[in-house]
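Visitor: Have a look at the structure that comes next, please.
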Amino acid sequence: MTIKRFFVCAGIMGCLSLNPAMAEWTGDARDGMFSGVVITQFHTGQIDNKPYFCIEGKQSAGSSISACSMKNSSVWGASFSTLYNQALYFYTTGQPVRIYYKPGVWTYPPFVKALTSNALVGLSTCTTSTECFGPDRKKNS
């Protein structure tokens, strides 16, 4: 390998390692988490020729959260089928879960007004209202 090729390859590798487009992970954010939630509502539909589903969940204290997933939309769209199957299972069984969501993703006004702007980004099982498996999204103090 010539010196020129070496520096070209090293430069390319250096640029790739500095790329800010890192993997999106459910545990990255510091907000958007409700624990000990029972999914009480389930809705499916289609928008812009893409299927979507939405859930609403309630905590025992009465707080509620809604979130939606849309196939092949947003960075979380690739998880649509997995999230759909898990959400439907948890809705059917009534098992308490932790709902991870990203606020403000959906922006179409009629959709947001009727459902939510929150994107569903993950689900975890819970053994109590506060003890759940998976990342714990705590806001920075």
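Don't overthink the numbers, they just go from 1 along the chain as shown.
Including glycine, each Cβ sits where the backbone N, Cα and C put it.
The noted changes are left out; the structure has the residues it started with.
Per Swiss-Prot, the features are:
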| type | residues | note |
| --- | --- | --- |
| BINDING | M33, F34, S35, Q59, Y101 | N-glycoloyl-alpha-neuraminate binding site |
| MUTAGEN | S35 to A | Reduced toxicity of SubAB5 for Vero cells over 99%, no longer binds to Vero cells, decreased binding to human colon sections |
| MUTAGEN | Q59 to A | Reduced toxicity of SubAB5 for Vero cells by 87% |
| MUTAGEN | Y89 to A | Decreased localization to host endoplasmic reticulum lumen, nearly complete loss of toxicity of holotoxin on Vero cells, SubAB5 complex about 60% less stable |
| MUTAGEN | Y91 to A | Holotoxin does not form |
| MUTAGEN | T92 to D | Poor localization to host endoplasmic reticulum lumen, nearly complete loss of toxicity of holotoxin on Vero cells, too little SubAB5 complex forms to test its stability |
| MUTAGEN | T93 to A | No longer localizes to host endoplasmic reticulum lumen, about 5% toxicity of holotoxin on Vero cells, SubAB5 complex about 60% less stable |
| MUTAGEN | T93 to D | Decreased localization to host endoplasmic reticulum lumen, loss of toxicity of holotoxin on Vero cells, SubAB5 complex about 50% less stable |
| MUTAGEN | G94 to A | 50% toxicity of holotoxin on Vero cells, too little SubAB5 complex forms to test its stability |
| MUTAGEN | Y101 to F | Reduced toxicity of SubAB5 for Vero cells by 97%, greatly reduced binding to Vero cells, decreased binding to human kidney sections |
| VARIANT | K102 to E | In strain: O29 |
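Tell me about the setting of these features in this model.
Guide: For M33 (N-glycoloyl-alpha-neuraminate binding site), the same-chain residues lying six or more positions away in sequence with a CB closer than 8 A to its CB are R98, I99, Y100, Y101, D136, R137.
Under DSSP, S35 (mutagenesis position) is assigned to a strand (E or B) in the three-state scheme. The local packing around S35 (mutagenesis position), expressed as other Cβ atoms within 10 Å of its Cβ over all shown chains, amounts to 20.
Taking Cβ-Cβ distances under 8 Å and a sequence gap of 6 or more within the same chain, the neighbours of Q59 (mutagenesis position) are F34, S35, G36, V37, S129.
When Cβ atoms from all protein chains are considered, those within 10 Å of Y89 (mutagenesis position) total 13, not counting its own.
Long-range C-beta contacts of Y91 (mutagenesis position), restricted to its own chain and to partners at least six residues apart, with a cutoff below 8 Å, comprise I39, T40, F42, I55.
Following the DSSP three-state reduction, the secondary structure of T92 (mutagenesis position) is helix. Long-range Cβ neighbours of T92 (mutagenesis position) (same chain, at least 6 residues apart, Cβ-Cβ under 8 Å): none.
In the structure as shown, the Cβ atom of T93 (mutagenesis position) sits within 10 Å of 11 other Cβ atoms.
Secondary structure at K102 (variant position), taken from DSSP and collapsed to helix, strand or coil, is strand.
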Visitor: Restricting to the same chain and to sequence separations of six or more, state which residues have a Cβ under 8 Å from that of G94 (mutagenesis position).
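Guide: G94 (mutagenesis position) has long-range Cβ partners V38, I39.
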Visitor: Rounded to a whole number, how many Å is the Cα of Y89 (mutagenesis position) away from the Cα of K102 (variant position)?
Guide: 21
Visitor: Hey, which of the recorded positions F34, Y101 is the loneliest by Cβ count within 10 Å?
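Guide: Each of the recorded positions F34, Y101 was scored; lowest Cβ tally within 10 Å is F34.
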